[in-house]
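**Q** Below are the features I grabbed from Swiss-Prot:
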- 280-508: domain 'Rab-GAP TBC' (DOMAIN)
- Arg343 to Ala or Lys: Completely abolishes catalytic activity (MUTAGEN)
- Gln378 to Ala: Completely abolishes catalytic activity (MUTAGEN)
Amino acid sequence: MGVRSAAKEMHERDHNSDSSSLVTSLMKSWRISSASSSKKPSLYKMNTTESTSLPSGYASSADRDRRTSDGNFEAMAKQQASTRRTSNSYSPLRYVNPTLSTASNESPRPALLLRQHHQRHHHHQQPRHSSSGSVGNNCSNSTEPNKKGDRYFKDLDEDWSAVIDDYNMPIPILTNGGFGTPVAPTRTLSRKSTSSSINSISNMGTSAVRNSSSSFTYPQLPQLQKEKTNDSKKTQLEIENERDVQELNSIIQRISKFDNILKDKTIINQQDLRQISWNGIPKIHRPVVWKLLIGYLPVNTKRQEGFLQRKRKEYRDSLKHTFSDQHSRDIPTWHQIEIDIPRTNPHIPLYQFKSVQNSLQRILYLWAIRHPASGYVQGINDLVTPFFETFLTEYLPPSQIDDVEIKDPSTYMVDEQITDLEADTFWCLTKLLEQITDNYIHGQPGILRQVKNLSQLVKRIDADLYNHFQNEHVEFIQFAFRWMNCLLMREFQMGTVIRMWDTYLSETSQEVTSSYSMSSNDIKPPVTPTEPRVASFVTPTKDFQSPTTALSNMTPNNAVEDSGKMRQSSLNEFHVFVCAAFLIKWSDQLMEMDFQETITFLQNPPTKDWTETDIEMLLSEAFIWQSLYKDATSHWL
């Protein structure tokens, strides 16, 4: 009990001393604030003298009161001084050791006093929860924790009061893997080492990265956007003008290439002409080149004029004989043509002129009369229009060629010129239909064979699309018949059709030339009947090979027959690959459609905005498929 009462008495005395110290601190701060600044040293000395004559307990209490009083006064004084410095001008400061503050009559900061007061208060309350033996130990060692706490808060206060005025420090950079260490700074901070800084040397790397993340000023990255060329500053009009200039230069180069082949030549190299025409023919050269590729105009330039006069005269004579009273008119054929002509290209003004309709009607009727095996079939009226429109540009100035579809030929052509135009169109149409006669004879077996070949080709190229058509019960004949009958003319605009025919006639010319070369090689010089005739039906030699079928040997009779079939199916064969490429182009969309949607889509495909570039891509894809499957007979089975 004695120990407990003694502890209680000590606690009450300390508590009373704390209370009295707070009151004394407030009173002294009031007296000091009212006193003059000149008496401050004497007051400090008097308090120091008095503290030495008092007992130890009272001395410690008085010392605490003095520190509290000095702290409050100096805190207010420093606050006013900092305000004046801020308002007047900025003055960089150096790091100052907090231990020297007592020498300059500066006491610790209020935060330190509050911390010490809290520690003292906590120190006197701790014996309630400890034994009597620990009370003595805590009392004897009460000054040591205060010193450690003072050092801790002094370091923090020192950091807060530091002002860095070294502007030559290198800027840290971010390197791969973390922050890079600055290279040997030219100046260092004038900060004195303390015990806390020495203890934190081991954690320097971690603290440097942590502190630098909040104070680093990263250098700006180079502005790559500003280094762009002047192309980005070009307007849309300038870009379009440059594109037009490039296209014009390309056209001029192509025209010069065709001039080198066609001009000032006695014999035109049809092989070179075919190769260069595959990629498109300039408009000013197209009428002559088409006549050469189709086989209507001879390659010997000296014979061309006489040949044209003879063929045009033959056409005039045929018209006179056909429409004379001596010849009875085929009323059903004439009536069918008369119905189909107004429905030919109704969206083009050229074919709505009466003069054009009369010319097309005469051409088609004369062809039907001269080819009774097939007669007139719907679809031939579409095939005649590319020739008619292309040959019509011969009678227009080069600057008006693009207006051919809106001008009435009767306004700039005489009757004789119109007849010559009809004659050239008639003979070229005849040359074209000779290659696809099977498409228009009874039963149209050529078209049925093409549709079958198309289905088998799509089965090899795109099996998923073929299976989808099978699941939806879509038959190729339901949409591909018109593709074969009109050569895709109703699926494209006339301008793109004419471009497509540049390639078609180039492909056709290759087989026709080969056939002609074969027949010319077989021609023997004329002999009299007295000379023995060389047997015609003999087994060919080992080195003999048909130009159109170089991979197999055959008799001359079979060679002629097969070459004729090859010549007639040449255009059909390439056209099948074009149709396959055209169908596969819409494969992704068709896979999502049912039967009705598929038929509707394929009967009216979205090709209204197609350009010559789109047609060239289609023809290139068709050529690739032909190169892969032309000699593979499995896909035709």
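Numbering starts at 1 and runs along the chain as displayed.
Including glycine, each Cβ sits where the backbone N, Cα and C put it.
Don't expect the noted substitutions in this model, because it carries the original residues.
These figures come from a predicted structure and were not determined experimentally.
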**Q** Round to the nearest Å and give the CA-to-CA distance linking Gln378 (mutagenesis position) with Arg343 (mutagenesis position).
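**A** Computed Cα spacing between Gln378 (mutagenesis position) and Arg343 (mutagenesis position) is 11 Å.
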**Q** Could you please provide the mean pLDDT value for the domain 'Rab-GAP TBC' (280-508)?
**A** 95
**Q** On the three-state reduction of DSSP, what should I expect for Gln378 (mutagenesis position)?
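**A** Note: Gln378 (mutagenesis position) is coil by DSSP, not helix or strand.
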**Q** Over all shown protein chains, what is the count of other CB atoms within 10 A of the CB belonging to Gln378 (mutagenesis position)?
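**A** Within a 10 Å radius of the Cβ of Gln378 (mutagenesis position) lie 14 other Cβ atoms.
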**Q** Enter the number of other CB atoms within 10 angstroms of the CB of Arg343 (mutagenesis position).
**A** 11
